[in-house]
Amino acid sequence: MRIFTLGKGRISRGYARQVNPSLFAKYSYCIANNPWYFILVFTLLSITGIYSSLVAYQQSLYDQSLARWSAWYAESINAEANVITKQLYLLGTNTSVFSEDYLSNAYRWETSFHQYLAEYGYPCIRDEKSCVTISPIPKYYGKVDPVAQYSYTKGLPENEREVNKLRNDTIAEGFDSLSAFVITYFLKPEQVDTFHVVLKKFISETPNLYASLLDTSPTTVVARIPDLTVIYRWYLWVGFGVGLFAYLYLSLVRLHDIRAKFGLTATIFIQSGTAYFSTCSLLYFFERTGPICPWPMAYYIIIFMDIENSFRLLRAVIASPQTKRVPSRIMEGFSSTIIASFSSLLKKLLTLFVLSFFVYPLVQEFCLFLACSFVVSFLLHGSFFLAVLSVDIRRLELQDFLDSNSSNRNSKWWVPYLEYVRFMWSPWIIDNLGTVSFHMYVIYLQLQSSTDINGSWRLASPNIRFLITLYHRLGRILRERKLFPLITTGWFGDPTFLEALKEKTMAENLVIALYRPVILDTVNRRDYTNVYNSFHDRRVWRWSTFFSILFAIDFAVGLLVKALLRGWSDHDELSTDTTLHEEKFRIEPVPVHHQLDILKIAVSENYKTFASVGLDRCLVVWDLRQWCTKLVLSKEQMPRTLKAIALDPQGNYVSLFSKDTLFILNVESPCLMLQHSYHCKPNSKLNVFWMPGTHKDDEWKNFELVVVESSGEIQVFSLTIEIEGADIALVEKFQLSSPIIKSISIVSPTANRIACLTESGEVTVYSKKGPVWSPKILSQNKNYLTETKKDIYGIAMADILFLARDSGVDMIDLKNDELLHSFTLPPIKVNTFSVGVSNSRFVNGQFRVSSISFCFTHAVTEKVLYYYYGNECNESYIILNKWDQQPNLVDVHDPDNSLACLTFDELQENIHEVEDASECVMSSDGLYIFGMRRKSSSGICPTADEKNEDNGFTLRNRKLRTGHYNWTSYVPLLDSYMQDMEHKKNTHSGGETQVWEVWMYSQSEKKHRCKSLKMYNSLIIADPGPSLAVSDRCVAIVLGNYVALVGYGSEIFRDFYQIRNSDEMDRILRRKRKNLQRKRSGTIGC
């Protein structure tokens, strides 16, 4: 086996390398295979996160003194008297605040004071702490000296040289600055006196520790919720939410491959709400004891990000072939988009991190909230939304199977009007909603907060302290493994002190910046328990700990149950596949009840009905979906000579053609409906096509039966089927000047066509538009006159004809009679050429495909060649043809990225060559090729002499060798066959038996597989019989007197026909069949 790739003038062997399943593929496949279980698990986990945040909010509202306070905003100092605060300032120089001595002494003093407070019943509600930088401090020592009384570590420098040295060490705008550790206590009015007594007594008992550090008579100030956090005009926010819900719903309405539009819209809103509350819960658990974030805009920003991720996943899943199983489609879509979604998340987190250096603390807190929300939302998107989407696709496939006529495609009258505002769903808007929204709102918050503080727009100066505190907060868990107590940003709001400090420093403007305390990163759990023994804090701590532990236990139990019930892989544990998403190579024999070799096979267009005729002159019609026989005709019931067999597009009727008579049989209610004579030359071969006509209803149908003779004569019959019976009449007759090599039917959206390739090299296309058939000879390419035509193949829905020449293949648009593209291919053997297109769909009047594949036998080397033209990106597509806007063809939604549209020159070429096979058959999507070859039981392929010797014993040649032209019984033939078997057994003294194997190649997974075929009889077979594609992933190959259906992509064989093994579906189908049989039993007899 040799695999190589050609693309844009370069060879890339890595393109054909097998792609191993990633962790994301295993994860998504596991969820999509058991969606309801994971929906339950993630719902419980979300409830735990939401409930803990509601507990925090309820505790904050329960205490009236906290109902109007928020620690998220620390800059506003104008407030009403609701909460009394006491602030103690531990001041020092900008350099000393980072020294180990300063931090140790500050922490020791704070711990001692809190223990002292605990002895008196801890009369304060809580304490809030922050690091404060006050700048600028003038360069002159005389102006700074009055502030020195607030420093506890050391006095300020006594000479100007040291002042200049200090100024060089500063990090705040290049000026000298004064740093402080502020302890803010929020007290109830009745607790103020007690707090004063305890504070004075503590200071008097510790004269050597911070004797001059405090303002011994702290000013009573007020904390409040600034105007920015108060929600005015709720109806505007609710109206915006309703509008956003409508926009998202209409976006999903335009996705016709999604069934539950309202359900998925609600899922995204619920998922965003879960992320919002879970973020509040996480921040509350690790840091905050105040109310939850009061900004409604944060919720909508989370929704915008969910829209980005959801539509990225939806586009990938819709672009995957619909014939694959739902878990496989989810797996491929999630695996292809997880990297893009994760990179988008990283970009947003990096942007928020950079912005945090240039915004005020309240906006920093908002950035922190958004960052945490984005992470939680990303995790929920990859779990909860993934499971809900898999359920919805399953329901859509069930609905399409049960009643395709009741599809909701364009079912709403107002859907076409969305085309006028389609710019609202442009790819750029959908892909950048979250990015644009959070940038705009962060800028808005910075503008409003800076206006409140400075009176004008201003960015904060970059300060390294934010990075230091962030590092310590992360290191608290990852490195030091110490738990940060329930602390939030403090509040620096003593107007008296600020005014006094402003006068003493003679500074016109004081810029105040608050930061979380670095020193508190050294507080461990034991010290926290000893120090923070407030009733509110202890209760909050217990609730948060309980629900967080429950969160982890739920997830662990879910994984354990999943592993015990089904295992990590939902495939058969006895399977030889080692990876979870590696799909099955399946061979299923069809017991078609033939006793001799099968000569002819046929399948309906909907892959529902399969028919076969053998040397025993028996006809068997098989229902592939129900896996049962529908019609069996014995030799006595069949015509003496059978020239052709054909099934109608729906698989309900079968036509048989003898040398001068045609028969129409009903397959559903087995009976002969019609018998009619026709003209046919004695030695000519027939090719018969059913063309759809006018259908008034299920009780009156019209077809056109086109009979093509190899001599060049074409007859068109009009067939009408009613309840009372059927009628047929010859309506057209054509005669070509030379014999026909090959003829095909093309039932396109615009016309019914028959294309014929003659021995003279002409390609004549007969088209019916309206009541008249009109012929036309194709002559678009100048090479037509000089090169020999080898084969033709059509893509019906695209109205495209592929013409194989000596030097390549031409793709011709039959609608416009135009040459679209020429592919350079090696010489093709006659009647071995086939074409497949993957993921075909109609979008906005365009017929789009993801790839084009050619499979044929080389005319010189007799080797099977497979050419694939596509792109590694699963969202890329090619436009084969375009039509005017028509309701039955047009999908209003455009699920594809317009940037992913490729031209034929941009396609990558992948070539696969099978050296030890001479025949093959390709699936209709062009992604799988199958073949059958013979080898000995020892695994060695037979030699040419062995093949020639076996040709004498094959039943296929038995008719010519024994002279049984008019068979009247099976006995003489079977007796002769048993004698030949005995001779064969004596000839092969080694006792070797024939072994056949099926080989396949999967372009989608770059895999080559072989599997031995079980022999169900003792027939000696030289070559396999006819073969044809049965579905997008399945083919039928004849071997002797039985048919092997070969597929790749599912362990359950019925999955190849887009049927799911559901008990509910089986019950519905059985009920519908019984009703149909009762209806027909009274009108049509067998």
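Using N, Cα and C of the backbone, Cβ positions are placed for all residues, glycine too.
Don't expect the noted substitutions in this model, because it carries the original residues.
Straight from Swiss-Prot, the features:
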DOMAIN    233-391  domain 'SSD'
MUTAGEN   R617 to E  In Scp1-M1; strongly reduced interaction with sre1
MUTAGEN   C618 to S  In Scp1-M4; reduced interaction with sre1; when associated with S-680
MUTAGEN   K659 to E  In Scp1-M3; strongly reduced interaction with sre1; when associated with E-685
MUTAGEN   C680 to S  In Scp1-M4; reduced interaction with sre1; when associated with S-618
MUTAGEN   K685 to E  In Scp1-M3; strongly reduced interaction with sre1; when associated with E-659
MUTAGEN   D1023 to K  In Scp1-M5; reduced interaction with sre1
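Overlay of Swiss-Prot annotations on the structure.
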| residue | record | Cβ contacts under 8 Å, 6 or more apart |
| --- | --- | --- |
| C618 | mutagenesis position | H593, H594, Q595, V632, L633, S634, K635, M638 |
| K659 | mutagenesis position | T641, K643, C680, P682 |
| K685 | mutagenesis position | K643, E709, S710 |
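Secondary structure at C618 (mutagenesis position), taken from DSSP and collapsed to helix, strand or coil, is coil. All protein chains included, R617 (mutagenesis position) registers 20 other Cβ atoms within 10 Å of its own Cβ. The DSSP secondary structure for K685 (mutagenesis position) is coil.
Within 10 Å of the C-beta of C680 (mutagenesis position) we count 22 further C-beta atoms, all protein chains included. Confidence for the domain 'SSD' (233-391), expressed as mean pLDDT, is 76.
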